[in-house]
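A.B. asks: So that we are looking at the same thing, I have put the structure below in structure tokens.
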Amino acid sequence: MGSRASTLLRDEELEEIKKETGFSHSQITRLYSRFTSLDKGENGTLSREDFQRIPELAINPLGDRIINAFFPEGEDQVNFRGFMRTLAHFRPIEDNEKSKDVNGPEPLNSRSNKLHFAFRLYDLDKDEKISRDELLQVLRMMVGVNISDEQLGSIADRTIQEADQDGDSAISFTEFVKVLEKVDVEQKMSIRFLH
């Protein structure tokens with residue numbers, strides 16, 4: 001299986017993905033093997049249904065929101081490069097990356113990009129704000145029926161009240177960042193990928 005994965009991924013493609021995502025050659029090869037095993041249609045792309053077969057996503061209350069993050073607007077398939085680009089947001093920041101070239105593009109796994117990714121999970125209508133209704137939807141996904149609607153409403157109201165600095169009864173990206181400034185987002189939004 002590993003040899004099949006490496007033969008289908010051209011060296012030049014591997015180098016481009018490595019440069020773009022920061023993953024090592026062996027990580028890319030391993031993830032390519034995983035990608036091809038998920039690709040039930042064997043057409044070089046994954047569908048939402050392919051992702052829903054992943055047990056960790058199937059049981060995650062935000063699984064559908066995470067799956068949607070892999071698909072550009074209006075698309076229903078994702079190729080390997082798009083798959084890797086999204087996974088790169090979850091790659092831990094290595095010590096040697098903290099002093100990267102300031103003129104180069106910001107790494108996909110930077111604090112800022114991780115925060116943008118998390119914000120988009122909440123901003124369901126993509127209007128650059130998290131409304132009370134959007135916050136309620138996400139909270140409902142996370143807690144299910146274990147908490148009453150009244151309690152959830154109270155949590156949403158209190159969250160917005162604490163985060164909302166401009167009085168528009170919503171949370172902007174800037175306000176979202178401010179709320180999370182003391183949270184170790186780099187650690188909490190990281191998945192360990194084997195080398």
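Cβ coordinates come from backbone N, Cα and C, glycine included.
What you see is the original sequence, not a version with the noted changes.
Keep in mind the model is a prediction, meaning the values are calculated, not measured.
So Swiss-Prot says this about it:
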BINDING   Asp164, Asp166, Asp168, Glu175  Ca(2+) 2 binding site
DOMAIN    26-61  domain 'EF-hand 1'
DOMAIN    110-145  domain 'EF-hand 3'
DOMAIN    151-186  domain 'EF-hand 4'
MUTAGEN   Asp50 to Ala  Does not reduce calcium-binding, colocalization and interaction with SLC9A1
MUTAGEN   Val143 to Ala  Inhibits translocation to the cytoplasm; when associated with A-145; A-147; A-183 and A-185
MUTAGEN   Ile147 to Ala  Inhibits translocation to the cytoplasm; when associated with A-143; A-145; A-183 and A-185
MUTAGEN   Glu175 to Ala  Reduces calcium-binding and SLC9A1-dependent Na(+)/H(+) exchange activity. Does not reduce colocalization and interaction with SLC9A1. Reduces colocalization and interaction with SLC9A1; when associated with A-134
MUTAGEN   Val183 to Ala  Inhibits translocation to the cytoplasm; when associated with A-143; A-145; A-147 and A-185
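Mind running through what each feature is packed against?
C.D. replies: Counting only same-chain residues at least 6 apart in sequence, those with a Cβ under 8 Å from the Cβ of Glu175 (mutagenesis position) are Ala163, Asp164, Gln165, Asp166.
Residue counts for the domain 'EF-hand 1' (26-61) under DSSP, split into helix (H, G, I), strand (E, B) and coil, are 23 helix, 2 strand, 11 coil.
Summarising model confidence by region, the domain 'EF-hand 3' (110-145) averages a pLDDT of 92.
For Asp50 (mutagenesis position), the same-chain residues lying six or more positions away in sequence with a CB closer than 8 A to its CB are Leu38, Asp39, Lys40, Gly41.
Sequence-distant contacts of Val143 (mutagenesis position), defined as residues of its own chain at least six apart whose C-beta falls under 8 angstroms from its C-beta, comprise Pro61, Leu152.
In the three-state DSSP classification, Ile147 (mutagenesis position) falls within coil.
Look at Glu175 (mutagenesis position): DSSP puts it in a helix.
Neighbour count (other Cβ atoms within 10 Å of the Cβ, all protein chains): 11 for Val183 (mutagenesis position). A coil conformation is recorded for Val183 (mutagenesis position) in the three-state DSSP classification, outside any helix or strand.
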A.B. asks: To the nearest whole angstrom, state the Cα distance for the pair Asp168 (Ca(2+) 2 binding site) and Val183 (mutagenesis position).
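C.D. replies: Cα-Cα distance, Asp168 (Ca(2+) 2 binding site) to Val183 (mutagenesis position): 24 Å.
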A.B. asks: Restricting to the same chain and to residues at least six past its boundaries, which positions have a Cβ under 8 Å from a Cβ of the domain 'EF-hand 3' (110-145)?
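C.D. replies: Those are 61-62, 64-66, 69, 89, 93, 152-153, 155-157, 159-160, 168-173, 176-177, 180, 185-186, 189, in sequence order.
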A.B. asks: Beyond Asp164, Asp166, Asp168, Glu175, what residues of that chain have CB atoms within 8 A of the centre of the Ca(2+) 2 site's CB atoms?
C.D. replies: Lys129, Ala163, Gln165, Gly167, Ser169, Ala170, Ile171, Ser172
A.B. asks: To the nearest whole angstrom, what is the C-alpha distance linking Val183 (mutagenesis position) and Ile147 (mutagenesis position)?
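C.D. replies: Cα of Val183 (mutagenesis position) to Cα of Ile147 (mutagenesis position) measures 25 Å after rounding.
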